[in-house]
Amino acid sequence: MNRSNIWNLLFTILIIVTLFWLARFFYVENSPVSKLSYTSFVQMVEDERSVVSEVVIRDDGVLRVYTKDGRVYEVDAPWAVNDSQLIEKLVSKGIKVSGERSGSSSFWINVLGTLIPTILFIVVWLFIMRSLSGRNNQAFTFTKSRATMYKPSGNKRVTFKDVGGAEEAIEELKEVVEFLKDPSKFNRIGARMPKGILLVGPPGTGKTLLARAVAGEANVPFFHISGSDFVELFVGVGAARVRDLFAQAKAHAPCIVFIDEIDAVGRHRGAGLGGGHDEREQTLNQLLVEMDGFDSKEGIIVMAATNRPDILDPALLRPGRFDKKIVVDPPDMLGRKKILEIHTRNKPLAEDVNLEIIAKRTPGFVGADLENLVNEAALLAAREGRDKITMKDFEEAIDRVIAGPARKSKLISPKEKRIIAYHEAGHAVVSTVVPNGEPVHRISIIPRGYKALGYTLHLPEEDKYLVSRNELLDKLTALLGGRAAEEVVFGDVTSGAANDIERATEIARNMVCQLGMSEELGPLAWGKEEQEVFLGKEITRLRNYSEEVASKIDEEVKKIVTNCYERAKEIIRKYRKQLDNIVEILLEKETIEGDELRRILSEEFEKVVE
């Protein structure tokens, strides 16, 4: 039996004993007793219908009289102790007679009867208080900070070697490490370290990992808390937790305080319908005060992470608070390769695994995606009973992460399977032929994920940060290649192109309304995203143009999509023979890799230009 079970058993026993003594004390000691004169007592005894059932004669001259209906009386009659006639009369009436000694023992019994319940009550109360003040109870720690403190040590210590794909951010954070290690170096020349550092970047880019790496490099305590941990139902709790957090930080300085998802508490004040959330605003106000109230020379660095810096309160971002902002971008190809090396260094890899190729095939993946990819590949290898992770495992893992797990058991009729094959082959052919099309890495007609009956995987040759009008038009044409193939080959269209049409329409509308790529409307932006209601979630789109312009926008969007669709059908008709060959191979193999696809298309294909 472990310690907690023993304490629970003792607690139960204490409760039972306490209840027993309390019942005895209140029932016996406080039972209703009435005084009765000796004359009335004699009359009750001599009455033919006597209700007396028992008489207890005590040596102190007190008679305790019990009636048949449960009432109790006391009679003061000192002479009754030696009155033999009274005793004979009681016996003759059939009344039970007994004696009772009243002395020191009775006194101590009364004392113990009072003290024992009191002592037991105190013991139980202390036990309850001890339990409530335990580490996992919130009754007495409701206003305490929920921050978790990590002390870098041993294998759990995270350093910059454990972070990949964020070299610029690491360079910016190295001076923070130097300050935490040797503050006097900066104090001598009057330099002030930023009180707050805001890490900005999409989810999964490693913002929390960077903060822990700074603490690990400087070998200082690391306080981690989420912005949502401050705000509670009761007003004032969040502000109290902020005060407690900074009190703990000052006690462990030098240290790092890291607030994850700070937008949960740091949103613009006064935003929203009906005013702001009083508790959140009080918490934010207290955070602002605390960041003003400590000196950066104390060695406390406040770091925070968010993927929505645009909704943060301006007072939080002014110099003297979060005055240093570091952008953590998604990694490029070299960054992805380094991240893969970090996540695979303790995993057995087969000789055919090429991390550079995997990095090229995962554009847009952030650190969290790549870690999940490596883990998925390891799970696949373990499922197959292999001792090492092969390149095939990584290829399948990429497909599973992008499109979902294969559903090979899903039954599809031969007719629908052929339609799906032409649809996916249409995407591949058009994307290969257009001048700015992304190279096709794989096409498959194996159903995956929730809805996908097939998919075409593109592999960009490099990471791109700008996109031209012609590139967008080529992308639109490739998106509509599947539907174009259905119409050209079967003379009919299916619902399989619904998502392609939705994406194509969205791209075309953005070209017209946001990017100024419409020949008819010119380089103007039409419409404005309305975000003033809740600051952080788009509610509607402000229409700042006339009905005539709205009609022209719709015409331009339709024109762009229609032209790209006609262009896609033209490509399908021109390369119908190659399309049919790809479909036959696809129906046989169900999956065609990019090299084989390009070999089928061969070098004589000319790029189609408008």
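One is the number of the first residue shown, and numbering goes on along the chain from there.
Using the three backbone atoms N, Cα and C, a Cβ is placed for every residue, glycine included.
Under the heading ATP binding site, Swiss-Prot lists GLY164, GLY204, THR205, GLY206, LYS207, THR208, LEU209, HIS343, GLU371. The mutagenesis experiment GLY404 to Leu is recorded by Swiss-Prot, whose note states: Complete loss of protease activity and of oligomerization. If you look up Swiss-Prot, you'll see HIS423, HIS427, ASP500 marked as Zn(2+) binding site, on the strength of experimental evidence. Here Swiss-Prot flags GLU424 as active site. ASP500 to Ala appears in Swiss-Prot as a published mutagenesis result, with the remark: Complete loss of protease activity.
Within the same chain, residues at least six positions away from GLU371 (ATP binding site) with a Cβ under 8 Å of its Cβ are ILE339, HIS343. Under DSSP, HIS423 (Zn(2+) binding site) is assigned to a helix (H, G or I) in the three-state scheme. If you measure from the Cα atom of GLY404 (mutagenesis position) to that of HIS427 (Zn(2+) binding site), you get 19 Å.
Here ATP is bound by GLY164, GLY204, THR205, GLY206, LYS207, THR208, LEU209, HIS343, GLU371 per the record. The longest Cα to Cα distance in that group is 17 Å. The recorded positions in question are GLY164, GLY404, and the one with the fewest Cβ neighbours inside 10 Å is GLY404. On its own chain, LEU209 (ATP binding site) has VAL158, ASP162, VAL163, GLY367 as residues at least 6 apart in sequence with a Cβ closer than 8 Å to its own Cβ. With all protein chains in the displayed structure included, the most crowded Cβ environment within 10 Å among the recorded positions GLU424, ASP500 is that of GLU424. The secondary structure of GLY404 (mutagenesis position), as reduced to three states from DSSP, is coil rather than helix or strand.
Note on HIS427 (Zn(2+) binding site): other Cβ atoms within 10 Å of its Cβ, all shown chains, come to 27. In sequence order, LEU199, GLY201, ASP260, ALA305, VAL328 make up the list of same-chain residues 6 or more apart from LYS207 (ATP binding site) whose Cβ falls under 8 Å from its Cβ. Take the Cα of THR205 (ATP binding site) and measure to each of the recorded positions HIS423, GLU424, HIS427, ASP500: the nearest one is ASP500. Every protein chain shown contributes to the tally, and the Cβ of THR205 (ATP binding site) ends up with 26 other Cβ atoms within 10 Å.
A gap of 10 Å separates the Cα atoms of HIS427 (Zn(2+) binding site) and ASP500 (mutagenesis position). In sequence order, GLY454, GLY482, ARG483, ALA485, GLU486, THR494, GLY496, ALA497 are the residues of the chain that are 6 or more apart from HIS423 (Zn(2+) binding site) and have a CB within less than 8 Å of its CB. Looking at GLY164 (ATP binding site) and ASP500 (mutagenesis position), their Cα atoms lie 35 Å from each other.
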